[in-house]
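*Asks:* Features from Swiss-Prot:
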BINDING   C24  tetrapyrrole binding site
DOMAIN    26-94  domain 'PAS'
DOMAIN    152-316  domain 'GAF'
MUTAGEN   M259 to A  Binds PCB (in vitro), but difference spectrum is altered
MUTAGEN   M259 to C  Binds PCB (in vitro), but difference spectrum is altered
MUTAGEN   H260 to A  100-fold reduction of chromophore-binding activity
MUTAGEN   C289 to A  Binds PCB (in vitro), but has aberrant spectral properties
DOMAIN    529-747  domain 'Histidine kinase'
Amino acid sequence: MSRDPLPFFPPLYLGGPEITTENCEREPIHIPGSIQPHGALLTADGHSGEVLQMSLNAATFLGQEPTVLRGQTLAALLPEQWPALQAALPPGCPDALQYRATLDWPAAGHLSLTVHRVGELLILEFEPTEAWDSTGPHALRNAMFALESAPNLRALAEVATQTVRELTGFDRVMLYKFAPDATGEVIAEARREGLHAFLGHRFPASDIPAQARALYTRHLLRLTADTRAAAVPLDPVLNPQTNAPTPLGGAVLRATSPMHMQYLRNMGVGSSLSVSVVVGGQLWGLIACHHQTPYVLPPDLRTTLEYLGRLLSLQVQVKEAADVAAFRQSLREHHARVALAAAHSLSPHDTLSDPALDLLGLMRAGGLILRFEGRWQTLGEVPPAPAVDALLAWLETQPGALVQTDALGQLWPAGADLAPSAAGLLAISVGEGWSECLVWLRPELRLEVAWGGATPDQAKDDLGPRHSFDTYLEEKRGYAEPWHPGEIEEAQDLRDTLTGALGERLSVIRDLNRALTQSNAEWRQYGFVISHHMQEPVRLISQFAELLTRQPRAQDGSPDSPQTERITGFLLRETSRLRSLTQDLHTYTALLSAPPPVRRPTPLGRVVDDVLQDLEPRIADTGASIEVAPELPVIAADAGLLRDLLLHLIGNALTFGGPEPRIAVRTERQGAGWSIAVSDQGAGIAPEYQERIFLLFQRLGSLDEALGNGLGLPLCRKIAELHGGTLTVESAPGEGSTFRCWLPDAGPLPGAADA
């Protein structure tokens, strides 16, 4: 089980420490054990309705002392509301779900009742209420139209702050936007005349600690009615059923952190209210409202503000998406040019560095590093070469396929000195890891930030809330212009485009290189042995021809001795051998550079019949018997090449099958193709030679003892590979051999309909 790296301290009422700026992120603000005094709070068992806890001021609002309330049931206390309350808040419902009612209470007049459930606990809040101005709903309707009509985010922020101030009457209303580092900036402000302006000011993250931001994300409205009012404890302070603090994160009456109360008083604020702006599940910002005097906003108006906050959240999401879409639209044609060039490129370096593509302008960058196939080159203003090497080495340590920052020195401290040309970085990987990548760089911008009284570092110096909120100007170094969200999305899409396009082209190049390497090796082997194997028959023919010229002849010129007859027979055999070798060499060299064959439906039985007819004299001479399966399939193949393959395989079986060879030709369906097996019962082949026989001119035994020319089986394997298939042998000494050629099916084949 994972453990929170910053666990909460126990609350002060359980012996926890005093909260300071150094430990405020660990303050348990959701379990204060007390409430604000402008209302009363009860907790009750979610099943029985038994009252478990009450605020010590309950008698002021409910007319009953805690000792009287404790142990009562909600059915007795709220007989009219209890059934509806149970139905509205069933067990397991979200804690954001509420039950609302207005009570006519003898002790306090009209009370607003708000109830929510936290696990097995019901939390009931009672506040005095009065009729809301009837113009309120109309004002909300008008506000909705105004928000929807705002043309951009800046206008939307201004409309929101002005509308909230008109609805509520707060002295100051700000829209406060969080940055990625959790600092916040006031991007819009509506204020009473005479108040100091905070528009454009930035505030450190410590002003709203992490646990407060998390609470604002879950519960959208927070009210501090009086920054000088004392909190009212719960009685008992712990839930008597669990002996644990009661979670009040969703209660509007929850007591405010003493640290935050002092912070507000130091600002001269008498009351405050905030409404969360949550976009995509993340806390985007706050509508922050300040009043110089205590101010209890009526519950109905608070609900209206919560609706307004939700609408603003949706409009922010819409406006930001529209801004990104408009930005992306301006890049679409540029992206298309890059994609088209990459798709037709065999040299990524040369193509992507072409000034006509303007990859620098695509991302509004000052410099670009292109890294492909172990080398890099640059465009525009970039750091010196050693720094580029170091930057690329650092990138290789980064996870993911996209890295972006507007402050490289913060992400990579060693890169701080590169700020003049590389304060900002946007990098995409277009290969495996970062071996192939594009890295855009932006130069440093000298920025002047207006802080609302203290920089983040200064805010850490005091143990208590700061007192000064005067404007403090800070020059920020090491920052570049932030990358627009549209640029980041564009980089991601460009990565996908280039990864696909370059991946295909690089794969083609690598395949071609491998094929070329293999082909060169085969040609070198061919050149090395061809002279010997071609010269041997020629040498023998020459020698025997010379002997023949020395033999006596009859008057009619015919041989007149057995020796002459033997020489003549030898010449004929060697001439035949030379002819066979020449034909096989011609076929093999043609296949080395041949395109994939055109595969048509080919009846295998017809091809086997043709081969056996060609081999009929040899079959008769050897006394061989050949068994052919009765039904052979139609195979997707080049008929001529398939015939050559079977001619060699069956011919091999005749040569090496022993006396009176017994040969079998069979087929079987294997996966998405057919296996053709040619078997003999000859001497067999030892395992260590079973791959060697498929190499060029490799024959078992010495040259004088071995049969064949050493080209037949390599030729057969090449034919199989050109069809996308394989050729293997199964054999053992003394047990014969089976050569298996597997040929895959093809897609729709030419002439398939007529087969």
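Placed from the backbone N, Cα and C atoms, the Cβ positions cover glycine too.
Predicted, not measured: the structure shown is a model, and the values here were computed from it.
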*Asks:* Distance between M259 (mutagenesis position) and C24 (tetrapyrrole binding site) at the Cα atoms, whole Å?
*Replies:* 8
*Asks:* Around the C-beta of M259 (mutagenesis position), how many further C-beta atoms are within 10 angstroms, looking at every protein chain?
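*Replies:* A 10 Å sphere around the Cβ of M259 (mutagenesis position) contains 18 other Cβ atoms.
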*Asks:* Could you please provide the mean pLDDT value for the domain 'PAS' (26-94)?
*Replies:* 93
*Asks:* Quick check for the class: what is the C-alpha distance, in angstrom and rounded, between H260 (mutagenesis position) and C289 (mutagenesis position)?
*Replies:* 14
*Asks:* Reduce the DSSP letter at C289 (mutagenesis position) to three states and note it down.
*Replies:* strand
*Asks:* Across all the protein chains here, work out how many other Cβ atoms are within 10 Å of the Cβ of H260 (mutagenesis position).
*Replies:* 22
*Asks:* Please identify which of C24, C289 has the densest Cβ environment, defined as other Cβ atoms within 10 Å, among these recorded positions.
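*Replies:* Within the set of recorded positions, the most crowded position is C289.
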*Asks:* How many Å separate the Cα atoms of C24 (tetrapyrrole binding site) and C289 (mutagenesis position)?
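*Replies:* The separation of the Cα atoms works out to 22 Å.
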